[in-house]
Amino acid sequence: MALSLFTVGQLIFLFWTMRITEASPDPAAKAAPAAAAAPAAAAPDTASDAAAAAALTAANAKAAAELTAANAAAAAAATARG
């Protein structure tokens with residue numbers, strides 16, 4: 001019951017905040033369409049950014065796989081010892 005009341009309180013606060021935001025929009029939000037219309041030359045190189053992100057993701061996945069394998073080996077050794 002307490003969790004439900006807390007959730008209802010959060011929703012009320014969320015909608016209250018949204019109502020205030022809609023009543024007085026952020027000036028930076030008005031400037032966003034102008035920034036989106038910037039020339040393509042000012043845009044970052046998304047291909048190299050994507051390649052860097054893919055390399056980072058692959059490195060993180062490899063590290064996670066190695067850690068998982070090490071943990072599994074340690075758990076198997078501990079189980080074998082009894």
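Using the three backbone atoms N, Cα and C, a Cβ is placed for every residue, glycine included.
Keep in mind the model shows the original residues, not the substituted ones.
Per Swiss-Prot, the features are:
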type    : residues : note
MUTAGEN : T46 to V : No significant effect on 3D structure; when associated with K-51; E-55; V-57; V-68; K-73; E-77 and V-79
MUTAGEN : A51 to K : No significant effect on 3D structure; when associated with V-46; E-55; V-57; V-68; K-73; E-77 and V-79
MUTAGEN : A55 to E : No significant effect on 3D structure; when associated with V-46; K-51; V-57; V-68; K-73; E-77 and V-79
MUTAGEN : T57 to V : No significant effect on 3D structure; when associated with V-46; K-51; E-55; V-68; K-73; E-77 and V-79
MUTAGEN : T68 to V : No significant effect on 3D structure; when associated with V-46; K-51; E-55; V-57; K-73; E-77 and V-79
MUTAGEN : A73 to K : No significant effect on 3D structure; when associated with V-46; K-51; E-55; V-57; V-68; E-77 and V-79
MUTAGEN : A77 to E : No significant effect on 3D structure; when associated with V-46; K-51; E-55; V-57; V-68; K-73 and V-79
MUTAGEN : T79 to V : No significant effect on 3D structure; when associated with V-46; K-51; E-55; V-57; V-68; K-73 and E-77
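Annotated pair T79 (mutagenesis position) and A73 (mutagenesis position), C-alpha to C-alpha distance, rounded: 10 Å. When the alpha carbons of A55 (mutagenesis position) and T68 (mutagenesis position) are compared, the span between them is 20 angstrom. A73 (mutagenesis position) is 33 Å away from A51 (mutagenesis position) when you measure Cα to Cα.
For T68 (mutagenesis position), the nearest neighbour among the mutagenesis positions T46, T57, A77, judged by Cα separation, is A77. The two recorded residues, T57 (mutagenesis position) and A77 (mutagenesis position), show a Cα separation of 30 Å. A73 (mutagenesis position) is 40 Å away from T46 (mutagenesis position) when you measure Cα to Cα. Taking all protein chains in view, 10 other C-beta atoms sit within 10 angstroms of the C-beta of A73 (mutagenesis position).
Around A77 (mutagenesis position), taking its Cβ as the centre, 9 other Cβ atoms fall within 10 Å, counting all chains.
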